[in-house]
Amino acid sequence: METTSLQRKFPEWMSMQSQRCATEEKACVQKSVLEDNLPFLEFPGSIVYSYEASDCSFLSEDISMRLSDGDVVGFDMEWPPIYKPGKRSRVAVIQLCVSESKCYLFHISSMSVFPQGLKMLLENKSIKKAGVGIEGDQWKLLRDFDVKLESFVELTDVANEKLKCAETWSLNGLVKHVLGKQLLKDKSIRCSNWSNFPLTEDQKLYAATDAYAGLIIYQKLGNLGDTAQVFALNKAEENLPLEMKKQLNSISEEMRDLANRFPVTCRNLETLQRVPVILKSISENLCSLRKVICGPTNTETRLKPGSSFNLLSSEDSAAAGEKEKQIGKHSTFAKIKEEPWDPELDSLVKQEEVDVFRNQVKQEKGESENEIEDNLLREDMERTCVIPSISENELQDLEQQAKEEKYNDVSHQLSEHLSPNDDENDSSYIIESDEDLEMEMLKSLENLNSDVVEPTHSTWLEMGTNGRLPPEEEDGHGNEAIKEEQEEEDHLLPEPNAKQINCLKTYFGHSSFKPVQWKVIHSVLEERRDNVVVMATGYGKSLCFQYPPVYTGKIGIVISPLISLMEDQVLQLELSNVPACLLGSAQSKNILGDVKLGKYRVIYITPEFCSGNLDLLQQLDSSIGITLIAVDEAHCISEWGHDFRSSFRMLGSLKTALPLVPVIALSATASSSIREDIISCLNLKDPQITCTGFDRPNLYLEVGRKTGNILQDLKPFLVRKASSAWEFEGPTIIYCPSRKMTEQVTAELGKLNLACRTYHAGMKISERKDVHHRFLRDEIQCVVATVAFGMGINKADIRKVIHYGAPKEMESYYQEIGRAGRDGLQSSCHLLWAPADFNTSRNLLIEIHDEKFRLYKLKMMVKMEKYLHSSQCRRRIILSHFEDKCLQKASLDIMGTEKCCDNCRPRLNHCLTANNSEDASQDFGPQAFQLLSAVDILQEKFGIGIPILFLRGSNSQRLPDKYRGHRLFGAGKEQAESWWKTLSHHLIAEGFLVEVPKENKYIKTCSLTKKGRKWLGEASSQSPPSLLLQANEEMFPRKVLLPSSNPVSPETTQHSSNQNPAGLTTKQSNLERTHSYKVPEKVSSGTNIPKKSAVMPSPGTSSSPLEPAISAQELDARTGLYARLVEARQKHANKMDVPPAILATNKVLLDMAKMRPTTVENMKQIDGVSEGKAALLAPLLEVIKHFCQVTSVQTDLLSSAKPHKEQEKSQEMEKKDCSLPQSVAVTYTLFQEKKMPLHSIAENRLLPLTAAGMHLAQAVKAGYPLDMERAGLTPETWKIIMDVIRNPPINSDMYKVKLIRMLVPENLDTYLIHMAIEILQSGSDSRTQPPCDSSRKRRFPSSAESCESCKESKEAVTETKASSSESKRKLPEWFAKGNVPSADTGSSSSMAKTKKKGLFS
C-alpha cells in the first residue's frame, strides 16, 4: 500500500533522526586529554537510607534542627525511566547531603504519602538546596507531590557567575572542571528502576554521590576568587612544557634513589602496610600522566578559556541530560527519557527560556538553525535510555494535548500548586486510613516481589483456583501453629549463680528469672547463640536483651522502629542506674564520644541508623565488645507480618559485619511463617527458637455491634464521677480505622468534657509527641487513635482498649489489645463493629496484584470476620491462631470463666453449650447455586449488588430490563439483601467468586473463578445442590449481646449465691467492686483535666489463689493506702517530669500497700524495685509512715511475715479451708452442684477432658467432697490403679507418677490416677491400706448413698465445709476399707464402724 503521499509531515526534530544516524560517527567528538582517565568522584561518608514516612519525617526534623539559617545541603532526585508512550513516573528517591560525612536517601516510592517532615524541610526557606537543574526539580516535586521546593540554588548560575561565562553546565561537567574528577555514569545504574525496593548498593552510592557533588561544588565555587584558579591547569598545559620536563627528570632521579635505599626487610608493620598504597597511587598517576603526554590531541576540542564553548563531550552531554530536571532546564525534547513528547508543566514553563537560549547561541556562534537542532538532538538522544515507538494516532493525540494544555492548564496548575492552602488539600478519592502503616506494606511488597505487574481480567480470574486459596483449617489451626514453651524449669540448664541474681536484683529489681527469660539469657551469655524469641506482651522480653550487657559490662545494641518507646526505655533504665542512650543522626558529638568510650551499657538505634553506621558498630565491638544485638518488634521484618517495615529488611548485613555477635530477634506476634522469614532475613545461624504462651489471662474480651451513634456506643464504658462528669475507668485507647473517624469520636467525647485527644499519622510530629507525652503522664485519660499509636507506648497501666471498627487481621488485633494491662492487673478489651467496616479492607485487597500475598491477606480477614461472628470462646479463637491445638496450661485457668470473654460469661451462667448452631457448617447449596447462576446470567459485567437485585426481583433501574423475564428473576426474594451480601462474602472467601477491579479502583465486577464455574457445572446436575459453609449471625441470626454496663471488671458482676464458685465467699466475689474508687482530681493550672481513675484490684486476688482470706480491716487499710500512694506517685512523677508508670507500676504500689515498708532496704524486697528505683521512691515511705500512724496498722510486713492479728486466724483457716483457683472452682461447681457430666463441662468450657478431670483432682486434694463414680473413678478403675501402686516396682511410692502412668492401661485417663493418689495421700495419716487381694471384692456405694452424699456435699460447699461431723460426707466402704467381703458387709452398723476421720475435711 502506497503511503508516501498520505504520510503526514513530521516535526523537524523527528525527521532528522535518519540524518543523525548517518552522521553520528563523524559528529562524535573526542574528549579532551585533560578529561581522559580522571578519577571518579565517590561519596566518602555514611549513607542513611530511609524507606518509611514516619522515620523520614523524624530524620528530616533532625536535619532542620541541626542546620542553621543559610546553611546549604546538596540536593538531587531520582526516578525510574518510562518505556511506554504517554506514561509518567513519579519521583522515587530524594537525596540530601548535609556534609561530607553524611548523606540521606529518602526512598519516597516505598511510602504511601509524602513525609510531612521532609515536606517542611524542602519548603524551609532558611535552608538552601544546591544542585544542577534544580528548578526543574521544583516543578517535578510540585506536580508529583504538591511540594514546593524553596530556597534552591542553581549551580549552573553560580558557576557562570564565578567563571564569567554563559555555559550549559551538567553536573558531571562541573565535577570535571571544578573538582578535577568525573562522575560514574553507568547506564545500568542511571537508567535502573529507582522505585524498586530495596536500592542496591550501587544505586545508593550513585545517588549519594550526585547530592554530594552538588554540595562540594557549591562550597568550591564559593571559595573561588577569579577565573584563573579554575583554568590554571589549562595554562600550564600550554605555557610550561619545559618546566614539566624538568620536573619529570627530577622525579625519576628521586625514584631511583629511593629504590636503591629501600631495605630488604621492613621492621615496622605500619611501614609495610603503607608503602604498597603509596606506590599504587604513584603508579596510577604515572599511567594517567603518560596518557596525557603521549595521547592524541584535537585542536577543535582544546579548551579556550574565556570564550563561549561547550566543555562537554558527547558522553558528558548524555550525562548532563540524564534526568528530567536537566532536560527541562536545557532542552524541550529531552523529555523523551521519561515521557515521549508529553508536554508537562515543567517543560512548558521552560520552553520560552530554551528558545531564548537557542537564539543566543546562534548569535554568538553563527550556527544555522539546523546545526543547532542537530547538536541538541544528538545530546538529547544520547541521554535517552530507550526510544519508544510512537504511532500516528498517538502523535496526533499528544500534539493536540500539548496545544490544549499549554494555554489552558499552565496558569491553572500554577495557581493551584502555589496556593497557600496546599497543606490542607482534600483529595476525596484518598481512602481515609493510616497510610503510613496500612499501605506501605502493600506497596513495598509489590516492589519487592515483582516489577511492574499489569492487572488483567484473566489474571484475577485465575486467583480463585483450588490449590491457591487460603486453606481453611478447623478451628483456625494449621501451619501457623506455634508450640509454647513449658514454664517448668529446664533441668539441663544450670541455675543462675549468686552474682547473676545479685545483678538482677540490683539493676532490675527481680529476685529470680522467669524460666524462658533465663533460657534466652543463658544462651547469649554462655553459648553466644542467635535467638528468636516470641513472648507474650508483659512477659518481660526486654530483660532478655537489657540484662546481658549490664552483667558483662559491655555494650548491648537494641534496634527498634519506635522512637518514643526507645526514649521511654532509656529513661526507665536511667532511673535504675543503668547507663543507656538513644543514638541517632541528630545526636551530639559528646554522646557519640561517650559511646566510643564505653560509658553506656544499652544503646538504642533505629534500623536506618544501623544500616548506615555498621562501621561504628564494628569499631565498638573491637574496642569495647558488643554482648548482643537485639532486634525488637522483629515481626516488622516479615512481609507477611501485620506491620511490615521495609527498613528492617536491610538488617541482614549485621551478621556479615559482626558474625560473632549473637543476634536476638524478639516479637510478641510471630507465626511459624513469620519466624522463618525473620531467620532468613537476618541471616541467623542455627538460632534457638523460644516461644511462650500467647495468653493474656488478665484481659477480658468482648465484641459488640456499632449502632451508628458514637456516644450511645461508648457510654456503656464510661462511669460518672461525683461531680456528674463522665470518665473512663482508667487510661484508655480507642482505635479507629481512619483518621476521619478518630476526629469524629474525639469530638463526640469532647461533648462530655472528657480529657481525650486524637492521634494519627496525619498530625505533625510535635503534636503527636505532645499527645504521647501527656498520655504517659496521665494528663489526658483517653487517646483516640489509628493504628499509628500504641506500638511505641511504654505505659503499663492501660485499663481499657476499645476498637471502634473491625480490625483487618488477627495479628494486629492481638498486638493492639496487648497494650492493655501490661502491669498484670485486670483490664478489658472491647470491639464494636459493623459489616461495612470490611468494605475498605476488601478494596485494598483488590489492589494487591501479588496473588499469593492477596490470598494470604484475604485468609487473615476471613479469620477476623469469623472471630467477630463466632459464639465460641474468643480467647480460644485468638490463641488457636498462634498456638497449637493443645492450648497449653497458660489458658486453662481463665478460659471458660466469667473473666474470659462475653461468650463464656452467658454460657457459664446459663449452662449453654459452646457449639451453637451458627458456628456449625450449614448447607447453603441452593442459595449458592442461585447466586453463582445470577452472576453468570449477568455475564459478569456488574458488581455483586446487581446479581442480588436480580435474585430479589428488584425494580431498580440499575438492573437492565432484558433480565427481568428470566426464570431466576425474583427467586431469592425471601432473603434480605444483607443476607445475600454475606453469602457472597463467604463465596469470595472460599474461592468461588472473585472481585475484579476496573480503571477506577472503587468500581469492581464480580466474576466466577475456575473453582466456582466447576462447582456450578457439577451442581446443575444435583437435586438439590449441596455446599457446606460456616454460618454466622448474619446468615443464622442470634441474640446479640450488648456491651455490659461495667465491662472493665467482669468479675465484679454480682451473681446469686448458688452461682458462686466453691470456696469463694460473697465478700470475696465482690472484692473488685469494694475496692474500686476514684482518686481526687489532679490540680492543674489553667486546665480542668480529670485525674486518671485508679481502679484498685483486689489485693487478695493479685497473689496466689491459695492465699488465706484477709480481714475487712486489712482490706480497708490496703485500699486507703493504695489511693494515697497513687496520688503521691503522681505528684512525685510530675516533679521529676517522668511518666508515673515508669517511676513505679501499679503492681509495685499494690505490693507497697500490702507490705507497707518504712525503710529503703525493706522497699527493695518488693519485686520490681531496683536499688535506683528504691532511692527515687523514698518520698513514698513518708506517705506510708503517716498513713500507718493515723490508722494504727502494722508496717514492714515482709513476705515472710503476716499481720499479727491475722496470723492465728490465717493458720486456723488453712486447717479448715483451702480456696480453689477460680477455674477449678467453676469446674467443680458445674460438676458437683449442677450435676453436669464431666465431658459436657470440658466441651462447654473448651477444655481437654484431662484438664477438667485435673480440676476435680485438685478439689479432692483441697478436701472437697466429690461424686467419684460420676467422675470416672469406679471400683474397677480403683482396683486397677491400686494394684499398680501397691505392687512392684512402685511399692506404694506415690511420687513415681510417670512410672505409674506407664504401668496403668492407656484407656484410663491421667486425672483418675492423680485423683486416686490424692485420696491415698489424704488418708495415709489415719489408716494403712493393705495390699490388694484379688479374691476380695469391694462394695460400691448404693444409689441412695450416692444421692445422700451429693446432697451433703452441696451443703458442705454452701457452708464452706463446716468442721462438724454432721456435715462430713459419708464415705463409700470401698474407699474406707480395702478388704471387706462383699457378701457380709452390707449392714449399716459395719459401715458406721469403718467410718474414719474425714478425708475431705
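Including glycine, each Cβ sits where the backbone N, Cα and C put it.
All chains included, 30 other C-beta atoms sit within 10 angstroms of the C-beta of D76 (Zn(2+) 2 binding site). Here Swiss-Prot flags D76 as Zn(2+) 2 binding site.
Annotation source Swiss-Prot lists domain '3'-5' exonuclease' at 51-223. Over the domain '3'-5' exonuclease' (51-223) the predicted model carries a mean pLDDT of 87.
The annotation domain 'Helicase ATP-binding' is assigned in Swiss-Prot to 522-688.
Annotation comment: Swiss-Prot describes 1115-1194 as domain 'HRDC'.
For the mutagenesis result K185 to A, the note given in Swiss-Prot is Loss of exonuclease activity. Look at K185 (mutagenesis position): DSSP puts it in coil.
The Cβ neighbour count for R190 (mutagenesis position), using a 10 Å radius over every protein chain in view, is 22. In the three-state DSSP assignment, the secondary structure recorded for R190 (mutagenesis position) is helix. Among the sequence features in Swiss-Prot, the mutagenesis site R190 to A is noted as follows: Strongly reduced exonuclease activity.
Here Swiss-Prot notes a mutagenesis experiment, Y206 to F, with the remark: Loss of exonuclease activity. DSSP assigns Y206 (mutagenesis position) to a helical segment in the three-state reduction. Neighbour count (other Cβ atoms within 10 Å of the Cβ, all protein chains): 24 for Y206 (mutagenesis position).
With helix defined as DSSP H, G or I and strand as E or B, the domain 'HRDC' (1115-1194) counts 60 helix, 0 strand, 20 coil.
The Cβ of K185 (mutagenesis position) has 18 neighbouring Cβ atoms from other residues within 10 Å, across all protein chains displayed.
Ranking the mutagenesis positions K185, R190, Y206 by the distance of their Cα atoms from the Cα of D76 (Zn(2+) 2 binding site) places Y206 first. R190 (mutagenesis position) sits 8 Å from Y206 (mutagenesis position), taking the Cα positions as reference. The secondary structure of D76 (Zn(2+) 2 binding site), as reduced to three states from DSSP, is extended strand. Note: the CA-CA distance between Y206 (mutagenesis position) and K185 (mutagenesis position) rounds to 8 Å.
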